[in-house]
Amino acid sequence: MGRGRVQLKRIENKINRQVTFSKRRAGLLKKAHEISVLCDAEVALVVFSHKGKLFEYSTDSCMEKILERYERYSYAERQLIAPESDVNTNWSMEYNRLKAKIELLERNQRHYLGEDLQAMSPKELQNLEQQLDTALKHIRTRKNQLMYESINELQKKEKAIQEQNSMLSKQIKEREKILRAQQEQWDQQNQGHNMPPPLPPQQHQIQHPYMLSHQPSPFLNMGGLYQEDDPMAMRRNDLELTLEPVYNCNLGCFAA
């Protein structure tokens, strides 16, 4: 005997209602996954329990993309169908759309921070883990890139400083070499000034043949007598000129 058709109505028993919700939810998620795989369709499924607990399924964790596509499509369709006089209604719908989008972003942010994870299924947790891993890879890649660029910049600065130091060392060595040469030159000049002056050539006294050793020193004897070995001898020089002794001069001639 076959199973009878179940009548669709609200289950009054709270426990039975919760059990049925869990079973039907699992079957619904399974069907959504099957149709997305078999038909290569983009599927987005959102379910709220009677307690307000959220359950969702999306193809390849692209819930946001699917919802944005749905919103653009439905908004464009409504714009074509809605009359121009229904401007206020369109603004209200746009407000509701943006509000729902903000709520979705806030919920995803809480999930990324590790909050409100109790309502997520194992599949959703796995998708969230993959998203976080991908984000961490991007962060590490960017960090490594910045570190590599910083290291290259520091290496360039180090090379420039080394070249500058080499140039300064070369200039210092050249300057020291010049100063050393100048110091040696100054030392040589100072040694030349401190040496005693050279002796002049020896001057030989050239005596005139007429300047002999017997050169009389004329003198005047006042009131005395001039005595020689030979009192009567005449002093004779090399010119054969006789000099009268001074004492022979009569001093009386000077009296006048």
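Quick reminder: no glycine exception, Cβ is built from N, Cα and C everywhere.
For all the noted positions, this structure keeps the original residue and models no substitution.
Feature annotation from Swiss-Prot assigns domain 'MADS-box' to 1-61; the stated evidence is sequence analysis. Along the domain 'MADS-box' (1-61), the predicted structure has mean pLDDT 83.
Under natural variants, Swiss-Prot gives Ser85 to Pro with this note: In strain: cv. Chi-1.
Annotation comment: Swiss-Prot describes 88-178 as domain 'K-box', evidence class sequence analysis.
The natural variant Met93 to Thr is recorded by Swiss-Prot, whose note states: In strain: cv. Bla-1. Cβ contacts within 10 Å of Met93 (variant position), excluding its own Cβ and spanning all protein chains shown: 16.
In Swiss-Prot, a published natural variant is listed as Lys99 to Arg, annotated In strain: cv. Chi-1. Long-range neighbours of Lys99 (variant position) (same chain, six or more residues apart, CB within less than 8 Å of its CB): none.
In Swiss-Prot, the entry for natural variant Met120 to Val states: In strain: cv. Jl-1. The structure shown retains the original residue. Counting Cβ atoms from all protein chains shown, Met120 (variant position) has 16 others lying within 10 Å of its own Cβ. When secondary structure is read from DSSP and collapsed to three states, Met120 (variant position) falls in the coil class.
Mapped onto three states, the DSSP output places Ser166 (variant position) in helix. The Cβ of Ser166 (variant position) lies under 8 Å from the Cβ of no residue that sits 6+ residues away along the same chain. According to Swiss-Prot, the natural variant Ser166 to Gly carries the following note: In strain: cv. Jl-1.
A natural variant is reported in Swiss-Prot for this position, Leu212 to Pro, and the note states: In strain: cv. Chi-1.
Swiss-Prot gives this note for the natural variant Ala233 to Val: In strain: cv. Co-1.
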Could you state the whole-number distance in Å separating the C-alpha atoms of Met120 (variant position) and Met93 (variant position)?
29
